Structure formats: C-alpha cells, structure tokens
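S.K.: Not my notes, these are from Swiss-Prot:
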- Ser463: active site, schiff-base intermediate with substrate (ACT_SITE)
- Leu461 to Ala: No effect (MUTAGEN)
- Thr464 to Ile: No effect (MUTAGEN)
- Gly482 to Pro: Increases protein degradation (MUTAGEN)
- Gly492 to Pro: Increases protein degradation. Decreases activity (MUTAGEN)
Amino acid sequence: MSIMPVKNALAQGRTLLMGRMPAVKFSTRMQLRNRTAVLWNRKFSTRLFVQQRRSSGEIVDRAKAAAANSGRKQVSMKWVVLTSFTIVLGTILLVSRNDSTEEDATEGKKGRRTRKIKIFNNNWLFFCYSTLPLNAMSRLWGQVNSLTLPIWVRPWGYRLYSFLFGVNLDEMEDPDLTHYANLSEFFYRNIKPGTRPVAQGEDVIASPSDGKILQVGIINSETGEIEQVKGMTYSIKEFLGTHSHPLMSKSASSLDLTSDEEKHREFARVNRIQLAGSEDTEQPLLNFKNEGDQSVREFKPSVSKNIHLLSQLSLNYFSNGFSCSEPHDTELFFAVIYLAPGDYHHFHSPVDWVCKVRRHFPGDLFSVAPYFQRNFPNLFVLNERVALLGSWKYGFFSMTPVGATNVGSIKLNFDQEFVTNSKSDKHLEPHTCYQAVYENASKILGGMPLVKGEEMGGFELGSTVVLCFEAPTEFKFDVRVGDKVKMGQKLGIIGKNDLK
C-alpha cells in the first residue's frame, strides 16, 4: 500500500464530495431559504410600516377630536355662564320690582292707592321688546324710506308692496308709480276725490281714517278709564293730560285749555310727576313747554267756514263772551281705529269742530298692532302721541294720532312746524308736554275750525287714531269691534242706528 501525498488526497476528496452532493439542489435550497427570509422580512417590515402609519393617523385623529371636544366644551360653558347670568339678573330685577310695590304706589283721592305705569308684567318677551331702541329704529326706517329709488325699480317694488299689504292702486290720484320717488311718497299717497264719501248729517260721526275698529265704548265717568282691550284699561287723564274729571266739569266750548298753574298741578298729580320747585326730588319733574300759537297763515279759515262752525256750535254759545252752561245727559265715548300698512294713511276731521290745543307727548314707539294692544298694558299712554283738543256742538272733542314702530312722523297740515320722533333737541326733554294753541286761526272761535271730511294730516306707514268725545246719551255706535272701515264711513249717530 502506497502512501498518497497529502496534496493529492485533498484534491481527490474534493472531487468525490462534489460528485456525491447534488449541486443544483443545494443551490436551490439556498435560494429558497434566502427568498423566504427576504419575503418574511418584507412582510414583517410592511406590516410594521402599516401599523406605524395607522398608529400615527389615529394619534392625529384623536388629537383633532380632543381639540374639537375642548372647543365645544368651551362654547357650551360660555352659553351656560351667559344664560345663568341672564337668569340671575332677571330674577334680581323682578324681585326688586316686586319689593318696590309700595314705593311705586301713590296715594290718591279717598285713600285709594294707584300704581305707576308698568310696561310688562313678568313677561320676558315684552321686557326684551321694551329695551329695544325703537325710536332710533323708526328714524332709521324713515331715512331708508326716503332714499330715492331707481325709476325701473319703482313699479315692481310698489306692486310687490301692494300685493303683500292689499293696497288698492285703482284709488290713487296719480296712478303712475314711477312718479313716487321713494317709499315715503308712496305710503303718503293721495287718493282720487270722491273715493271716500263722507257720511252726512250733523249728528253723525264719520271715521277719521281707513282702518280696523279695535275698540269702541263709553269712558267710565267715575274713573276716567278707557278700555284698551277686554280687561285692560288706561286713563284718559294720562292719555290726554286733561282735568281731573272726565267731563271737565263744564262744557268744552268754554274750556280754557291753555296752560295754567292749576291744570299743571292736576296733570302732575295724575301722572305722578313732581312739579318744579317741590321739596320732594325723588320723582321726575314735569315741564310744560308752551310753544305759543302755531297757526299757519296759509290755513286761515274763510269767513264762510267760521260762520258754518258758529252755527254748528251755537248750541253751547249765547250772548257775548261765548260762555256756556253745564252739559246735561251726556257721556264720554271713545273709538280706537288701527291703520294697517296698506291703508290710506291720511286722517280727516270726523265732525265739524274747533281744534284749540295741540299737546305733544314724546314717548316710545312700540308697535300698535292688535297683538301688542291685547298684551301690552298702557300701550297708548307709553307711546308718542299728539292730542288735539277742542269742542263740537255737544261739548268736548279730541282726536289723538298715536305713534308706532317705524312710523317716523305724524304730520299736521295746519301746524307745519310740528315734527314727531325728531333727533333734534326740540322735543326730546323727558317728562315734558309740548303744548301749542291755534287762537290766531280764528279769533271768533278761538281755534282752528275743521269741517267734517277735511284733511288734517297723516302718518307715514300706519298707526292708530283714538277719538274721545262728549255726546248725548242717545249716541250709538254703528260699528263693531273688528270691523274694517273706510275714511268717511259712519261710526255712530245720535239717536237710531243701523247696527243689527
């Protein structure tokens, strides 16, 4: 046995080994193992990447949700705090008002206590409504209405308004809608002569305006209360600022309605307002502003008109000085007429009478719509109003246009300097009655003669007219509450009526 060199033996062993091992299978197994490892690594790394992406997205979403919830919680907390503060403040106000009942009450005649006027009775709706700047809003609305409209807009806009509020365009004196430069001119439009026939008869009272009858009746001669709606009244003394007794203790044809100390004191007592110079300074002062004679020369009546009114008023006149006797068998009646936005906005004289005094009571401009009249106590006493006082053949007669929201102006044809709801300082002093007379219009009659059907003035948009007049007990109304009337239509008659 020969010994093989080491080098040759190693070479031979390598050859034998390579011959016995399947080289292809070995390489394949190595490739499969490597591929499996790669795929495993890829699968693992992809899943991890997806998980990482998902986890990062969830973190972002959770952060956004947390921020949104935090914002909602902050907003909710703000509303909770605001609501709680409002409730607490309102409770304090209500409690303080209830606790001050004795302070609000004043001692009247016969030991009877009366309470001051309140604009709400534990009603949040009217309380919030009463805090709105309605006078400023009405002035702004008046400025908007006075803006000149493009000619092409006018027919479309006015027809739309007429459709919404039931305006009868066929009655217009000037049917060309392009001639009305703005809404104010369209609101204050004139109607054709003869469109509103006036009820004739010396004992007939005609409607002073278009509108809806809200209330008619008799004024309580003991308390002087006027029924605003069923179960809700206001005082004629607070409404007109007249003497203590509703019938004024003497016929209106001889009433001296000009300013005098006794009347001022009575008016201050009725309205629970202290006169200047009094020792008690807790109550607001009453200032009577006498504006003198405001007669307009252009409206000076003719001789025939004076004679006609003298003949109508002769029942209460005799001898020189035009003194008169006490009225007998008479009562005070009232009628309330609401003018809707679509109505004819001018008001006319309902009877032959003499307007002697104009009293302007600046006030608020709450809405006088029927809903507010049913639910808002003392609405007419709180609102701005112009009381026109005088006399007719049966005694006292008054006609009072009452302002309302978005009614920026009450116009009087025979008092052109008179302006209501003005931003100027002319009529802005609180607790002040601005009074004027019309003696120079007729020296004989002592006031402005007005015949039935004569135009006196008007509103811009719509409002309310209140009539308070003295008449024989035989007077009967010819209309019912809720009836719609036209200017000149018969409201009532002394004697028989046609109401069934």
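Glycine residues also receive a Cβ, built from the backbone N, Cα and C atoms like all the rest.
What does the local environment look like for each feature on the list?
M.R.: Within 10 Å of the C-beta of Ser463 (active site, schiff-base intermediate with substrate) there are 29 other C-beta atoms, taking all protein chains into account. Annotation note: Ser463 (active site, schiff-base intermediate with substrate) sits in a coil segment as assigned by DSSP.
All protein chains shown were included, and the count of other CB atoms within 10 Å of the CB of Thr464 (mutagenesis position) stands at 26.
In three-state terms derived from DSSP, Gly482 (mutagenesis position) belongs to neither a helical nor a strand segment and is classed as coil. Every protein chain considered, the tally of other Cβ atoms within 10 Å of the Cβ of Gly482 (mutagenesis position) stands at 10.
Taking a C-beta cut-off of under 8 Å and a sequence gap of six or more, Gly492 (mutagenesis position) has these contacts in its own chain: Val204, Ile205, Val216, Phe333, Ala335, Phe475, Lys476, Phe477, Asp478, Val479. Look at Gly492 (mutagenesis position): DSSP puts it in a strand.
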S.K.: At the level of the C-alpha atoms, what whole-angstrom distance separates Thr464 (mutagenesis position) and Gly482 (mutagenesis position)?
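M.R.: With distance taken Cα to Cα, Gly482 (mutagenesis position) is 14 Å from Thr464 (mutagenesis position).
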S.K.: Using the alpha carbons only, what distance in Å do you get between Gly482 (mutagenesis position) and Ser463 (active site, schiff-base intermediate with substrate) once rounded?
M.R.: 16
